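Below is one structure, written out as structure tokens; the observations come after it.
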Amino acid sequence: MKKPIGILSPGVALGTAGGAMSSKFFLMALATFFSFAQVVIEANSWWSLGMNNPVQMSEVYIIGAQPLCSQLAGLSQGQKKLCHLYQDHMQYIGEGAKTGIKECQYQFRHRRWNCSTVDNTSVFGRVMQIGSRETAFTYAVSAAGVVNAMSRACREGELSTCGCSRAARPKDLPRDWLWGGCGDNIDYGYRFAKEFVDARERERIHAKGSYESARILMNLHNNEAGRRTVYNLADVACKCHGVSGSCSLKTCWLQLADFRKVGDALKEKYDSAAAMRLNSRGKLVQVNSRFNSPTTQDLVYIDPSPDYCVRNESTGSLGTQGRLCNKTSEGMDGCELMCCGRGYDQFKTVQTERCHCKFHWCCYVKCKKCTEIVDQFVCK
């Protein structure tokens, strides 16, 4: 049973990013574009909030601590203003970023690019400077993570400006079922995530038609795709009431989907992402006009992916040397594809796992520890 759609309208077109630019700066921007063919993105990112220790995160969000927001690495000016206004929200921005990062690493664990993080506030390194489909996925899944975290924080009473969901009762809900359990506040989560995550892109000003403006449009589109995926996958959940579980009465509410389901959906969008370019009006259009235009839930990209086989400091590729591979697989995790034809080394390792588990009354499970020697394969 699907929920009613309240705040989203279908078919929002991709907008333009612009702003006036002096001729001198315009020429400099063009020179940068033709020299490097990639956008220079700020080293810091709000994603870095997801890399901090959760205990430390909760300790620094003290009401009235004005220096806090200016000290947080990775926030744009607009995001710092929102931080000052909604300091109790920032812990959940961090949790959302962390959720997105972990899901990215899960979805790409068997790919040459495995969503590795680096030890600085850019989080993913220089690879995000390229407008590739991997970058598209990363923006989408992190935006989705924020919607997820904020929506749940509202339901749990952690935020001062929101509470349980006030979504309208679905029209197809049986009349004798109650509507109004404390649901995840996805409306609020969506709105705040949009305001916060998009702030950096909306305050950047570049010449119409420049590569930088194309990246802004790409980022905004993929942010929205991530948010909509969370919104559209949320559904109605119900709990039975009645004597001996007879379920003669049900109470229902709006509930977020498991985030793995969101990650799976975005991974499918990654595989079918649309290649885009800027047209003469400064809007993103599909490179191949024979295909249907991407919807607001599809991912888009403007650059081909770099070579992830070898380490490259300029593109941020870490290469696949030293990565574990599956000798028997013919998929992306197989040694042939993962190692890019370079071959692999084999070694033996000892693995310990629980085994021979038995249930004892009452009430615990007791297991033994078993060890075995297994073969592992590592890319040369």
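Glycine is treated like the rest: Cβ placed from N, Cα and C.
Original residues throughout; no substitutions modelled.
Keep in mind the model is a prediction, meaning the values are calculated, not measured.
In the three-state DSSP assignment, the secondary structure recorded for CYS104 (mutagenesis position) is helix. Annotation of the published mutagenesis CYS104 to Ala in Swiss-Prot: No effect on secretion; the original residue is retained in the structure shown.
According to Swiss-Prot, the mutagenesis experiment ASN114 to Gln carries this note: Abolishes glycosylation; when associated with Q-120, Q-312 and Q-326. Long-range Cβ neighbours of ASN114 (mutagenesis position) (same chain, at least 6 residues apart, Cβ-Cβ under 8 Å): GLN105, PHE108, ARG323. In the three-state DSSP scheme, ASN114 (mutagenesis position) is classed as coil.
ASN120 to Gln appears in Swiss-Prot as a mutagenesis experiment; the accompanying note says: Abolishes glycosylation; when associated with Q-114, Q-312 and Q-326.
Annotation of the mutagenesis experiment ASN312 to Gln in Swiss-Prot: Abolishes glycosylation; when associated with Q-114, Q-120 and Q-326. Secondary structure from DSSP puts ASN312 (mutagenesis position) in a beta strand. ASN312 (mutagenesis position) counts 15 other C-beta atoms within 10 Å of its own C-beta, drawing on all protein chains shown.
Neighbour count (other Cβ atoms within 10 Å of the Cβ, all protein chains): 17 for ASN326 (mutagenesis position). A mutagenesis experiment is reported in Swiss-Prot for this position, ASN326 to Gln, and the note states: Abolishes glycosylation; when associated with Q-114, Q-120 and Q-312.
A sphere of 10 angstroms centred on the C-beta of CYS104 (mutagenesis position) encloses 26 other C-beta atoms. When the mutagenesis positions CYS104, ASN120, ASN326 are ranked by how far their Cα is from the Cα of ASN312 (mutagenesis position), ASN120 comes first. Rounded to a whole number, the C-alpha distance linking ASN120 (mutagenesis position) with ASN326 (mutagenesis position) is 31 angstrom. The DSSP secondary structure for ASN326 (mutagenesis position) is strand. Using a 10 Å radius centred on the Cβ of ASN120 (mutagenesis position) and all shown protein chains, the other Cβ atoms total 14.
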